[in-house]
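*Asks:* Please see the structure below; I have some questions.
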Amino acid sequence: MNCRELPLTLWVLISVSTAESCTSRPHITVVEGEPFYLKHCSCSLAHEIETTTKSWYKSSGSQEHVELNPRSSSRIALHDCVLEFWPVELNDTGSYFFQMKNYTQKWKLNVIRRNKHSCFTERQVTSKIVEVKKFFQITCENSYYQTLVNSTSLYKNCKKLLLENNKNPTIKKNAEFEDQGYYSCVHFLHHNGKLFNITKTFNITIVEDRSNIVPVLLGPKLNHVAVELGKNVRLNCSALLNEEDVIYWMFGEENGSDPNIHEEKEMRIMTPEGKWHASKVLRIENIGESNLNVLYNCTVASTGGTDTKSFILVRKADMADIPGHVFTRGMIIAVLILVAVVCLVTVCVIYRVDLVLFYRHLTRRDETLTDGKTYDAFVSYLKECRPENGEEHTFAVEILPRVLEKHFGYKLCIFERDVVPGGAVVDEIHSLIEKSRRLIIVLSKSYMSNEVRYELESGLHEALVERKIKIILIEFTPVTDFTFLPQSLKLLKSHRVLKWKADKSLSYNSRFWKNLLYLMPAKTVKPGRDEPEVLPVLSES
């Protein structure tokens, strides 16, 4: 009978004890602030001879061995083969050596910081798994410090358990799911008039009875694996099963002696739920035609039955994969289309004015037929015709009408030409602005005079409040300081402004006139036949 089938498997004993007669582990981790000892193992097997020289050494990093003695630190005590710390601190981390005659034993000690917000330190917790309804026992004892221990307390999740025995508290019961948690044994002891404590913590996980698990293979029952001839493939079969269950591979007899098929060693680990996770890999090297379209079956077997999943190797071309040249060609086409779209968008942004004008010309769109207004634009400009303002005045009353009216077929409202003398000028201006689709403002250094102030205020009211008219700003001469303008016009100034450049704006096909037509209402253009294509030269001064 296998030892794991003995009834003793029904008993789970967790003995929280530090009763080892010597310290055999070469690497040790302890928590700061607790008593700790190192003991050489040979001393427990042989009678120590009084005359035998025993020495303890410490080495930290690149430092040489330093011999330890009671004068090294008040926290260190030497008792033949035992080195005691009262208590151990962070700076005690390092390598320790015990030397007796020609024999030397070495330990590597790592002292970690205590968790001040918990009754235990997570890095010093031992995990244990207990099956539900199995016998569960926790006994708190410490044989080395037993004579110094005053009392011992047992905590669950940092809450003290009220037990009868304060010297060696013990729990004995059948495990239930409610028993899961962190159990800490804390020993309180006195040494040289000081109080110390030693803590040992276990993380107890209660799981279902593992003997009742129904084994199951993970993943789909049928798997098609795309492979290339001459390559290698690994078929991984994983299952959740019981400890005594087995997992194995089966495939056709004709491949049974195939030297390119190998079963790797089974790997098993226990999950946090207490179940066994097994994995077994079938490795097929240098895949040939005989390995294709063959069933490779993975089976898990238990006393309650079996479960099987299958793998079939197929050629990659049979899986309708995209050929490499088709994929490359598709990627090139996709990149070219993306570049073309980016270029098209860039061209549209740069030449949007030309495109809009071309669209208007192509569709012969006219926005002025049904809006009930008389003029396409009211021109606001400086009325004082002084020598220094002569060219600005000429631009407003001669150049704009010549181009927009005679060449492009628009109808403008010019103050000097269209306002009837002797009438109520204020009312007349307000009426003309209401009848206009645009308000063209010719800006200059001397623009804000009393004569144009009302035109501006009325036009801004129509544009910003009633939204019945759109404003077009033309900067005839460079203006650096716009503090003379109303705040509302400054807001418009932050948007698009057309700048007149005499040397570059003379041609009707110049950027200035195209931008002005873009801002004007769409209208069927009827250019004059006798009009020259270039304006007379005007300076910018």
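Every residue, even glycine, has its Cβ placed from backbone N, Cα and C.
Unsubstituted: the structure retains its original residues.
Residues or ranges marked as active site in Swiss-Prot: GLU455. Annotation source Swiss-Prot lists domain 'Ig-like C2-type 1' at 33-121. Residues annotated as domain 'Ig-like C2-type 2' in Swiss-Prot: 133-212. The domain 'Ig-like C2-type 3' feature in Swiss-Prot is assigned to 220-312. Record note (Swiss-Prot) on the mutagenesis of ASN297 to Gln: Decreases the affinity for IL18 suggesting that the N-linked glycosylation contributes to ligand recognition.
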*Asks:* DSSP helix, strand and coil counts for the domain 'Ig-like C2-type 3' (220-312)?
*Replies:* 6 helix, 53 strand, 34 coil
*Asks:* Using Cβ-Cβ distances, find the residues under 8 Å from ASN297 (mutagenesis position) that belong to the same chain and are at least 6 apart in sequence, listing them in sequence order.
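*Replies:* When sequence neighbours closer than 6 are ignored, ASN297 (mutagenesis position) has TRP249, MET250, PHE251, THR308, LYS309, SER310, PHE311 within Cβ distance under 8 Å.
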*Asks:* Restricting attention to the domain 'Ig-like C2-type 3' (220-312), give the mean pLDDT.
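*Replies:* That region's mean pLDDT is 86.
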*Asks:* Counting each residue once, how many in the domain 'Ig-like C2-type 2' (133-212) are helix, strand and coil under DSSP?
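*Replies:* When I sort the residues of the domain 'Ig-like C2-type 2' (133-212) into the three classes, I find 9 helix, 46 strand, 25 coil.
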